[in-house]
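Let me begin by presenting the structure, written as structure tokens, before commenting on it.
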Amino acid sequence: MDFVSLVNTVNSFVWGPYMLVLLLGTGIFLTLRLGFMQIHTLPYALKLAFSKHQDETSEGDISHFQALMTALAATIGTGNIAGVATAYVLGGPGAIFWMWVTAFFGMATKYAEAVLAIKYRTVDDNGEMAGGPMYFLEKGLPDHGLGKILGVAFAFFGAFAAFGIGNMVQTNSVADAVASNFGVDPLITGFVLAIFTAAVILGGIKSIGKATGIIVPFMAVFYILAGLVILAMNIGYIIPAFGTIFSSAFNFSAGFGALIGTAIMWGVKRGVFSNEAGLGSAPIAAAAAKTDHPGRQALVSMTGTFLDTIVVCTITGLVLTIAGLKAFPGLTDLTGASLTAASFDALMPMGGLIVTIGLVFFAYSTVLGWSYYGEKCFEYLIGTKGIRLYRIAFVLVAFWGATASLPLVWNIADTLNGAMAIPNLIGLLLLSGVVVSETKAFNEIRKNEAKNA
């Protein structure tokens with residue numbers, strides 16, 4: 001077996017049915033243990049996330065909002081444009097429904113990750129917060145060295161996955177899109193991306209937090225508004241589009257079992273790719289937030305899954321479904337970002353250009369968010385002395401990624417990304433009692449706050 005075949009085999013195993021069951025199963029388990037908390041706490045969580053009065057006095061490096069925007073920067077990426085289209089093509093419109101299901105249970109997973117990340121976070125040699133699965137695994141599961149082993153495994157996979165899925169794959173997508181639409185040489189695009197990446201990440205988490213606090217709201221609103229305009233222009237197709245999604249998710253025609261199975265597989269897989277619930281990446285950003293209690297920031301982190309999948313991915317999914325219902329010629333031969341761009345373009349003048357611009361911002365912000373994730377994993381492994389070197393390497397790889405051919409790199413990074421989830425999910429299941437305890441304590445704080453309000 002050659003190296004490429006080996007990578008593909010390992011990738012198929014890592015992202016096979018067992019992983020998808022583990023990811024979704026952990027979300028269901030945590031949802032039950034936490035009493036479906038994502039339903040009754042979502043309004044309060046959204047209020048916390050977007051409140052003008054951010055916590056500036058508690059321990060931490062950045063605000064609630066900046067921590068959420070940093071996580072969303074890494075989360076809202078090409079998966080929201082290309083990933084949804086891939087799920088739509090390979091799993092049918094019903095895959096979108098299963099993305100919603102994954103997001104619902106993933107909100108509990110994202111909440112639990114953040115609770116543990118903040119509870120077990122520490123201050124590094126530079127005086128900055130350091131947290132995430134590697135720390136809560138080591139501190140929360142100290143017996144027989146299991147936690148340390150799992151923590152090192154997570155950090156190793158995360159440090160290298162950041163260069164692939166969070167860097168080269170993103171800059172390559174930008175270079176391809178800009179070259180296709182504007183004829184710009186990938187070398188030029190790569191150079192510009194490297195300069196802009198360096199300008200932000202060399203300043204550390206505070207610089208990243210400030211940048212993502214501006215870029216993410218702008219790019220999300222820009223893309224969502226464009227999608228809403230298309231939906232308004234095709235308002236008569238919205239209900240039929242939802243009908244198509246639901247009927248495809250529960251297709252009771254001949255061979256429905258295989259059809260439903262395919263829809264579930266691609267919906268869950270692309271849903272996880274999009275919102276990253278269970279991968280263990282987002283809690284690294286949550287650990288940097290200024291907060292008085294793990295539960296408070298965890299609720300803010302939970303909204304990331306809602307905003308990413310229930311809002312942004314739904315916009316993409318509805319546009320794709322409406323374009324499919326209108327049966328525009330040429331769409332059936334496309335997939336990924338090309339299908340999304342063509343669908344937007346068919347339904348609105350300059351729609352394809354909007355998708356291209358959105359893709360550029362989404363991918364660039366992903367590079368910023370993942371640079372911090374990779375840096376913190378690297379720091380856990382070798383200490384703070386190598387951080388600047390890691391940042392410089394990240395900038396250089398951003399340039400290389402824009403000009404390289406990446407099929408093998410994508411599969412390796414994809415595999416490492418999935419491998420991150422395994423130690424993280426083990427930790428979430430074994431430490432679920434801690435999450436429940438912290439949640440009960442925070443609920444008491446909220447009750448007292450309500451009485452004194």
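Here the Cβ of each residue, glycine as well, is placed from N, Cα and C on the backbone.
If you take the C-beta of Gln170 (L-alanine binding site) and look for same-chain residues 6 or more apart in sequence within under 8 angstroms, you find Gly77, Thr78, Ala363, Tyr364, Thr366, Val367, Trp370, Gly401. Annotation source Swiss-Prot lists L-alanine binding site at Thr75, Gly79, Gln170, Phe273, Ser274, Asn275, Glu276.
Residues or ranges marked as D-alanine binding site in Swiss-Prot: Thr75, Asn80, Gln170, Phe273, Ser274. If you draw a 10 Å sphere around the CB of Asn80 (mutagenesis position), it holds 28 other CB atoms from the protein chains shown. In the three-state DSSP reading, Asn80 (mutagenesis position) counts as helix.
According to Swiss-Prot, the experimentally introduced change Asn80 to Ala is described as follows: Markedly reduces L-alanine uptake; when associated with A-274 and A-308.
Swiss-Prot gives this note for the published mutagenesis Ile165 to Ala: Shows poor substrate selectivity, allowing additional amino acids such as L-valine and L-leucine to be efficiently transported. Decreases L-alanine uptake.
Experimental mutagenesis is annotated in Swiss-Prot for Phe273 to Ala, with the remark: Shows poor substrate selectivity, allowing additional amino acids such as L-valine and L-leucine to be efficiently transported. Decreases L-alanine uptake.
Here Swiss-Prot notes a mutagenesis experiment, Ser274 to Ala, with the remark: Markedly reduces L-alanine uptake; when associated with A-80 and A-308. In sequence order, Thr75, Gly79, Asn80, Gly83, Val84, Met99, Asp308, Thr309, Cys313 are the residues of the chain that are 6 or more apart from Ser274 (mutagenesis position) and have a CB within less than 8 Å of its CB.
The secondary structure of Asp308 (mutagenesis position), as reduced to three states from DSSP, is helical. Experimental mutagenesis is annotated in Swiss-Prot for Asp308 to Ala, with the remark: Markedly reduces L-alanine uptake; when associated with A-80 and A-274.
Annotation note: Trp370 (mutagenesis position) sits in a helical segment as assigned by DSSP. For Trp370 (mutagenesis position), the Cβ neighbour count at a 10 Å cut-off comes to 29, with all displayed protein chains included. Trp370 to Gln appears in Swiss-Prot as a mutagenesis experiment; the accompanying note says: Does not change uptake of L-alanine, but reduces the ability to transport D-alanine.
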Alpha-carbon spacing, Glu276 (L-alanine binding site) to Ile165 (mutagenesis position), which is rounded to whole Å: 12
Rounded inter-Cα distance in Å - Asn275 (L-alanine binding site), Ile165 (mutagenesis position): 14
